[in-house]
Amino acid sequence: MAQSTATSPDGGTTFEHLWSSLEPDSTYFDLPQSSRGNNEVVGGTDSSMDVFHLEGMTTSVMAQFNLLSSTMDQMSSRAASASPYTPEHAASVPTHSPYAQPSSTFDTMSPAPVIPSNTDYPGPHHFEVTFQQSSTAKSATWTYSPLLKKLYCQIAKTCPIQIKVSTPPPPGTAIRAMPVYKKAEHVTDVVKRCPNHELGRDFNEGQSAPASHLIRVEGNNLSQYVDDPVTGRQSVVVPYEPPQVGTEFTTILYNFMCNSSCVGGMNRRPILIIITLEMRDGQVLGRRSFEGRICACPGRDRKADEDHYREQQALNESSAKNGAASKRAFKQSPPAVPALGAGVKKRRHGDEDTYYLQVRGRENFEILMKLKESLELMELVPQPLVDSYRQQQQLLQRPSHLQPPSYGPVLSPMNKVHGGMNKLPSVNQLVGQPPPHSSAATPNLGPVGPGMLNNHGHAVPANGEMSSSHSAQSMVSGSHCTPPPPYHADPSLVSFLTGLGCPNCIEYFTSQGLQSIYHLQNLTIEDLGALKIPEQYRMTIWRGLQDLKQGHDYSTAQQLLRSSNAATISIGGSGELQRQRVMEAVHFRVRHTITIPNRGGPGGGPDEWADFGFDLPDCKARKQPIKEEFTEAEIH
């Protein structure tokens, strides 16, 4: 106990020495200094015991604390020296900031955005861009379509554009023209000239404008060609000039230096020309835009585009009227419904819709109504019947092997004689006169007489050497006839009515779709009155139609047959020529060779001539020989 009391002052001294070595701003603990004497033994002993225990712990703990504190101080000092947030180091320590770089986009802002706006903005001065009245002729160098809001011009040709404002803009205002692509997939590309025009000598020599610029200003030395350093877009700027006295427009002459179809340039991509009214600081006071096309023929392209636009408008209006029908929901057919067969037509999209067509004129309306009814009836006809009809039409439309003469058609040859010879109408039946006599040994020549023998046309020779097989075959009649009406060689309606002396009535028939005499064969006089034909022509036309019906048969008239001795000259009937042009022969020239025996010799008596029907006394008295007369054409 005494030893402990004796060592107490030494322990207190050691603790005070250690305590004094600590920093005064320690935040861990604070011990009061010893101010008591040795008279408080119990308290000193308690304190010495406390110090004794703290002596062993404080030696190691405080040493570690000092080491940790010094390390933290060094780290904090290093961090503070490199931190830009400390105000005392902010001015001295250089920082790697993008704002301090001279090439930063934030340091020098672009006067134009990356994607320029093409929305019309009249602004406070009611900025407008107009064009003069232009022509759509092919020779025009430029033209403007108000319908499409599109400018068409030739390359390097002057295109005047008028600028109008309601109030004068501030001094220093300029007008900028900039081309941009119209479509969204091309709008980020810069519009430039193609390499061919940019590097060529044409339109580049002696020009102050850069070769790559598409738009140039003509006749203004104050124009400036701007290449944006950020977006790369090219534009031309001219100072705004107020309109002259007596005018309300300021005209600027622009040139477009590359075609829209140039490869490597615009390459057929549509462009917009943006005209802006700007101040010196780039503030936009007004904006107008229009589409531009640089081509070789502005008038032609404008007309084609406007026609296409009108067609699209008509289709859009038609679809808008029938919008309810076109928006029907698709319904799948139930499994029980059979699939469409091969003979059933598949309707295209829109076949069930109803469309409207405006027609001017009653006659045009009636024609279109007939077409409509025909098409509707066509849908009711079975497809096999339609195919059969088309095959028949193709057979009827095959060209004939014989070329018709210049003044009348010829009958095509027959391949078969339908119904036999007894069923074919003879020449006498065709002409409508009875034969003078009939004989099995002589052909039925009917009313063939001297008058008919003198008519013009090809002769039909009778060859005695022809066999029966040749006589049974159908021969082609080479008669070139010019028959008078109503037996007209041309089946057209015009020739028929002209032959009747009624050319003024042609329009009454053609307006109703009647183009051939075959369409008139079933008309009555009441039908002619319904067609509004004048009364003075009705009876004439009706009689002509009756003569046609009685004169020849359209379905059987085919061609003339001839034989050497007993063949009947007739026209064969065939259904294959129902719609071909049929010529009806009215006048014939027949040459028949008569062999007269030489009975006028010394041994010939007068009674030998009785069977020939000659006046024998006159022949003997005058001694006139019987001669056969031939024309020069027949001799050669």
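Counting starts with 1 at the first residue shown.
Every residue, even glycine, has its Cβ placed from backbone N, Cα and C.
Pulled from Swiss-Prot:
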MUTAGEN   THR27 to Ala  Impaired phosphorylation
MUTAGEN   TYR99 to Phe  Impaired phosphorylation of isoform beta by ABL1
BINDING   CYS194, HIS197, CYS258, CYS262  Zn(2+) binding site
DOMAIN    485-551  domain 'SAM'
MUTAGEN   TYR487 to Ala  Loss of interaction with WWOX
MUTAGEN   LYS627 to Arg  Strongly diminishes sumoylation but does not affect transcriptional activity
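Annotated features taken from Swiss-Prot, shown on the structure.
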| residue | record | CB count, 10 Å |
| --- | --- | --- |
| CYS194 | Zn(2+) binding site | 20 |
| HIS197 | Zn(2+) binding site | 22 |
| CYS258 | Zn(2+) binding site | 25 |
| CYS262 | Zn(2+) binding site | 18 |
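DSSP states for the domain 'SAM' (485-551), grouped as helix (H, G, I), strand (E, B) and coil, give 41 helix, 2 strand, 24 coil.
Note on the domain 'SAM' (485-551): mean pLDDT across this stretch is 75.
Mapped onto three states, the DSSP output places HIS197 (Zn(2+) binding site) in helix.
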